[in-house]
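Asks: I have a structure I would like to understand better, so I am pasting it below and will then ask my questions one at a time.
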Amino acid sequence: MRTSDSHLPLSNLARSDSIEFKDAVINEKWVHSANRRKGHLTPKAPEKKSGWFGGQKSEEELLMERVEQHELEELQTFIAQKLFRVDGIICDEETRILLVEKLMNAKEYPTINHDELAHRYGSSMAGWLRDRLVPSMSDCSSVLQRAAAEFYQNKMSDPLCNWGQLNPEHVSMVAARIAKFSEEMSSKVKWSLLVEPGKFSCHLTEFVQEFNRLDRMFVSNELSDEESLQTAFNANYLTKARSKMVPCAEFSRVKLNDGLGRLDDRNELRNGMFSDEHEFLQEEGYTAKSTYGTTDFIHANYVKGGPLLNTFICAQAPLKNTQEDFWRMVFQEKCQFIVMLNSAVDSSTLGPLDSANRNHCPYYWPRAENESLRFGSFHITCMKVDSKADPLFTITKLKVQKVGGNLLDAEFDEELFLEHWQWDWQYLGDVHWPFRVLRKARQLSTPTIVQCIDGCSKSGTLVSIETALMHFIRGSPITKSLILQSCVFVRLQRRLSVSSVLLYLFIYRVILRWIEPYVNKWYHRAALGLRFKSIGFIQKYNAMIQEFSRITPAY
């Protein structure tokens, strides 16, 4: 974060402590050296003004310490996750080879082949795997330098990182919004001796009640006729929706206007749903040749307007029969960035019972370099696999080509290049990754597709985080319940977004991560868990996700 002494109202943002993040390799000396080579996003702290008895640190110095400490922790986490991923791949490959050795009775056993690793994980990750096979961390300086360079990529142009360079009036406005939000959030943290008898601890009841308000919002407040309309969904949900309980609003849905879709035969659909013994379905009106659905429907909605800098599309994971529709949408909207937050399976490996389960997402994109797939009029080619640019996501660079009027013609009319980021997000304790994903989305002028199984829970959470963050930078003056307002804004356009209280709390936790250096008051820092690790919002949140999700991070 780059700041300016003449711009920031530092007296409103300072505090009186700094936490030392200890690491044998990636310490302050190392990161400052790296920053001089790559360019630092924060200015050097002012020199300490000392008097006869050593003096006292100024508010400006304390703020600079917190900002630099915040960025250092981000960098350390990024590199630690990246190195853990490399070690995990190496461990998996060595385990695979060991198992093959035990099962095979041969003179020569397989080894870790660089070309095979490049095919599976991309050439960049294969280089990381090679460089990581060294005896100690002290030999990994080049690896760490490459990771630091990737961490700082695109940060200089990110409004979340450079808002301190704006005009003083705008900076004061952002600082006031941060102060107001931290005050409101800390006031919702309540304390009690009864939650854990004999121990003074906090509870998050008010946050849970706020989520319940969100859940009842559209029940208590009737939508207009235009907002409640879902005509296309009602005409297509049997074949193109994973659940009829997750509607698709008509006014914000993505309409496919190329006319390339196909319609299902109503009789075939009926026979697949009911047995022949249902005689009431054999009447003349039901046996006539007819079709079901429309060609312009896909279960996806735009989320745009308000404080957002760019447009998002929240979409459900493609079904086996809607993969072509998905690529129709990608090509129509000229999307350059797809964020996939769920796992996928190979449809050919599923049995009859598994195939009937609509909770599976097929591999709708080619995963190996130079591999291609064809869906109707669209030819998708994997240009490159990059498993090292981000420590969590597998990045596939794709080329989408549309066949001309003659479907047998090998020539393509148009081409589209995009990046597909895939990660099965389950653990709610990592609050760093949304900033990396959203930073890339802000750089693009075309819509960003955010996709999970239902297109609402995880997808809506990520877009709600962006909505809340942009409220600080360019939104209207914050009154109350910023997170609630942001989620209502997203839910109005994409129904049932942010489907659980844990996802709702995750939004608060991510926003808290961003404002952390700028929270100045002692009580606010204590209530939010920024001053003491054993009490406050952060401690209670971590306990809740461990209790309810039962998932721990791999790193």
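Including glycine, each Cβ sits where the backbone N, Cα and C put it.
According to Swiss-Prot, the protein carries these features:
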type    : residues  : note
DOMAIN  : 207-514   : domain 'Tyrosine-protein phosphatase'
MUTAGEN : C452 to A : No effect on the interaction with mbk-2; when associated with A-455 and A-460
MUTAGEN : G455 to A : No effect on the interaction with mbk-2; when associated with A-452 and A-460
MUTAGEN : G460 to A : No effect on the interaction with mbk-2; when associated with A-452 and A-455
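Map these features onto the structure and tell me what's around them.
Replies: This prediction places the mean pLDDT of the domain 'Tyrosine-protein phosphatase' (207-514) at 87.
Sequence-distant contacts (6 or more apart, same chain, Cβ under 8 Å) of C452 (mutagenesis position) comprise Q316, A317, M340, L341, N342, W425, K458, S459.
Within its own chain, G455 (mutagenesis position) has V246, H299, A300, N301, C314, A315, Q316, A317, R494 as residues 6 or more apart in sequence whose C-beta sits under 8 angstroms from its own. G455 (mutagenesis position) carries neither a helix nor a strand DSSP state and counts as coil.
On its own chain, G460 (mutagenesis position) has C314, C487, V490, R491, R494, L496, S497, V498, S499 as residues at least 6 apart in sequence with a Cβ closer than 8 Å to its own Cβ. Annotation note: G460 (mutagenesis position) sits in a helical segment as assigned by DSSP.
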